[in-house]
Amino acid sequence: MAYRICLIEGDGIGHEVIPAARRVLEATGLPLEFVEAEAGWETFERRGTSVPEETVEKILSCHATLFGAATSPTRKVPGFFGAIRYLRRRLDLYANVRPAKSRPVPGSRPGVDLVIVRENTEGLYVEQERRYLDVAIADAVISKKASERIGRAALRIAEGRPRKTLHIAHKANVLPLTQGLFLDTVKEVAKDFPLVNVQDIIVDNCAMQLVMRPERFDVIVTTNLLGDILSDLAAGLVGGLGLAPSGNIGDTTAVFEPVHGSAPDIAGKGIANPTAAILSAAMMLDYLGEKEAAKRVEKAVDLVLERGPRTPDLGGDATTEAFTEAVVEALKSL
């Protein structure tokens, strides 16, 4: 049986990095069937919606989805909504999984191999804001249900890793009702995972420790806003957003995406770095149970990052296509 993979290029360099990731996926030799769909700003301009209903239907008909990048306007546009935020809510993709691992590139700290698991559906990102004259108020929603399931997802990830360690990053010392509910709930769920070493850490200390001693961390679970910040910090430790993959995972489907934006300044020039998209594809293979193929893809990427060619953002002069073909050749040699 072939795996059905939904491909959404999105905007900007998404049109370059998703075809690159597809090329690498095809080189794995796995039985794959690709289904193309559209979403993003370009789709909104053309069709009046950033996520057409048929795109949602295609995602639901596939085993997993690989998304490229989406542009967001810098002004308020009536009727527009961010494609990824919409899909997270519509498909209940409650776990945002962001690995940060040392790579053989300039600026990457050695010894980093961690995963940040971020609750993806609530917190301050419920976008319930209001303003009264000169005062603006935003609601933060933390529920026991969402805290239980993100805690369980993070604990499963930690249980499957060699160090089996989970840090719960929180701000319960200042926000005891909301952050305290999250912390207490994850601790309660952790009783079902006796093999996992569970510790809690105040988020500001966590940020400092990530900078000073990132090698101490294995898996970190936290709330939406805090995870959004910590995961970009972690990406900065290992080479930046251009190398950062991610997965938005629910109980029935998942959407994987490179963390970088649509990069309109280089879109169409053929020099975009496809590493994050290819590593997101590797995460997708792991999600599908093809763990050996996922490891081979990651190994092939590291081989090319180490010996070249590299794209301009990493100090080289390779095109997107040249880098991709080098990864394909490395993959074939493994």
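Just so it is clear, glycine is given a Cβ too, placed from its N, Cα and C backbone atoms.
According to Swiss-Prot, the mutagenesis experiment E57 to V carries this note: Confers enzyme activity with 3-isopropylmalate; when associated with I-72; M-85; A-86; T-208; Y-217; M-238 and M-310. The number of other CB atoms found within 10 A of the CB of E57 (mutagenesis position), across every protein chain shown, is 12.
Swiss-Prot lists A70, T71, S72, N173, G261, S262, A263, P264, D265, N273 with the feature NADH binding site. Spatially close to G261 (NADH binding site) yet at least six residues away along the chain are G12, A69, A70, T71, L241, judged by Cβ distances under 8 angstroms. Secondary structure at G261 (NADH binding site), as computed by DSSP, is coil.
One mutagenesis experiment catalogued in Swiss-Prot, S72 to I, is accompanied by this note: Confers enzyme activity with 3-isopropylmalate; when associated with V-57; M-85; A-86; T-208; Y-217; M-238 and M-310. Taking a C-beta cut-off of under 8 Å and a sequence gap of six or more, S72 (mutagenesis position) has these contacts in its own chain: W41, G82.
A coil conformation is recorded for S72 (mutagenesis position) in the three-state DSSP classification, outside any helix or strand. Annotation comment: Swiss-Prot describes S72, R85, R88, R98, R118, Y125, K171, N173 as (2R,3S)-homoisocitrate binding site, evidence class experimental evidence.
DSSP classifies R85 (mutagenesis position) as helix under the three-state reduction. Every protein chain considered, the tally of other Cβ atoms within 10 Å of the Cβ of R85 (mutagenesis position) stands at 16. What Swiss-Prot notes for the published mutagenesis of R85 to V is this: Confers low enzyme activity with 3-isopropylmalate. Reduces activity with homoisocitrate. Abolishes activity with isocitrate.
Quoted from Swiss-Prot, the note on the mutagenesis of R85 to M is: Confers enzyme activity with 3-isopropylmalate; when associated with V-57; I-72; A-86; T-208; Y-217; M-238 and M-310.
Under its mutagenesis entries, Swiss-Prot includes Y86 to A with the note: Confers enzyme activity with 3-isopropylmalate; when associated with V-57; I-72; M-85; T-208; Y-217; M-238 and M-310. Listed in sequence order, S50, V51 are the same-chain residues six or more apart from Y86 (mutagenesis position) with CB atoms under 8 A from its CB.
In Swiss-Prot, a mutagenesis experiment is listed as Y125 to A, annotated with the note Reduces catalytic efficiency with isocitrate. Neighbour density for Y125 (mutagenesis position): within 10 A of its CB lie 19 other CB atoms from the protein chains shown. Y125 (mutagenesis position) falls within a helical segment according to DSSP.
The note that Swiss-Prot attaches to the published mutagenesis V135 to M is: Formation of homodimers instead of homotetramers. Increased affinity for isocitrate. Reduces enzyme activity with isocitrate. Sequence-distant neighbours of V135 (mutagenesis position): no residue of the same chain at least 6 apart has a C-beta under 8 Å from its C-beta.
Per Swiss-Prot, the feature Mg(2+) binding site maps to D204, D228, D232; the stated evidence is experimental evidence. D228 (Mg(2+) binding site) counts 18 other C-beta atoms within 10 Å of its own C-beta, drawing on all protein chains shown.
Take the CB of M208 (mutagenesis position) and look out to 10 A: across all protein chains shown you find 11 other CB atoms. As a published mutagenesis entry, M208 to T appears in Swiss-Prot alongside the note: Confers enzyme activity with 3-isopropylmalate; when associated with V-57; I-72; M-85; A-86; T-208; Y-217; M-238 and M-310.
What Swiss-Prot notes for the published mutagenesis of F217 to Y is this: Confers enzyme activity with 3-isopropylmalate; when associated with V-57; I-72; M-85; A-86; T-208; M-238 and M-310. In sequence order, L114, T165, H167, Q209, L210 make up the list of same-chain residues 6 or more apart from F217 (mutagenesis position) whose Cβ falls under 8 Å from its Cβ.
Where Swiss-Prot documents V238 to M as a mutagenesis experiment, the accompanying text is: Confers enzyme activity with 3-isopropylmalate; when associated with V-57; I-72; M-85; A-86; T-208; Y-217; and M-310. Around V238 (mutagenesis position), the same-chain residues six or more apart in sequence whose CB sits under 8 Å from its CB are A100, K101, S102, R103, S108, R109, V112, A244, listed in sequence order.
Among the mutagenesis entries in Swiss-Prot is R310 to M, noted as: Confers enzyme activity with 3-isopropylmalate; when associated with V-57; I-72; M-85; A-86; T-208; Y-217; and M-238. If you draw a 10 Å sphere around the CB of R310 (mutagenesis position), it holds 21 other CB atoms from the protein chains shown.
Geometry remark: A263 (NADH binding site) versus N173 ((2R,3S)-homoisocitrate binding site), CA distance 39 Å.
Long-range Cβ neighbours of D265 (NADH binding site) (same chain, at least 6 residues apart, Cβ-Cβ under 8 Å): none. M208 (mutagenesis position) and D232 (Mg(2+) binding site) have their C-alpha atoms 14 Å apart, to the nearest angstrom.
Taking the C-alpha positions, the distance from R88 ((2R,3S)-homoisocitrate binding site) to E57 (mutagenesis position) comes to 14 Å. The Cβ of A70 (NADH binding site) has 28 other Cβ atoms within 10 Å, all protein chains considered.
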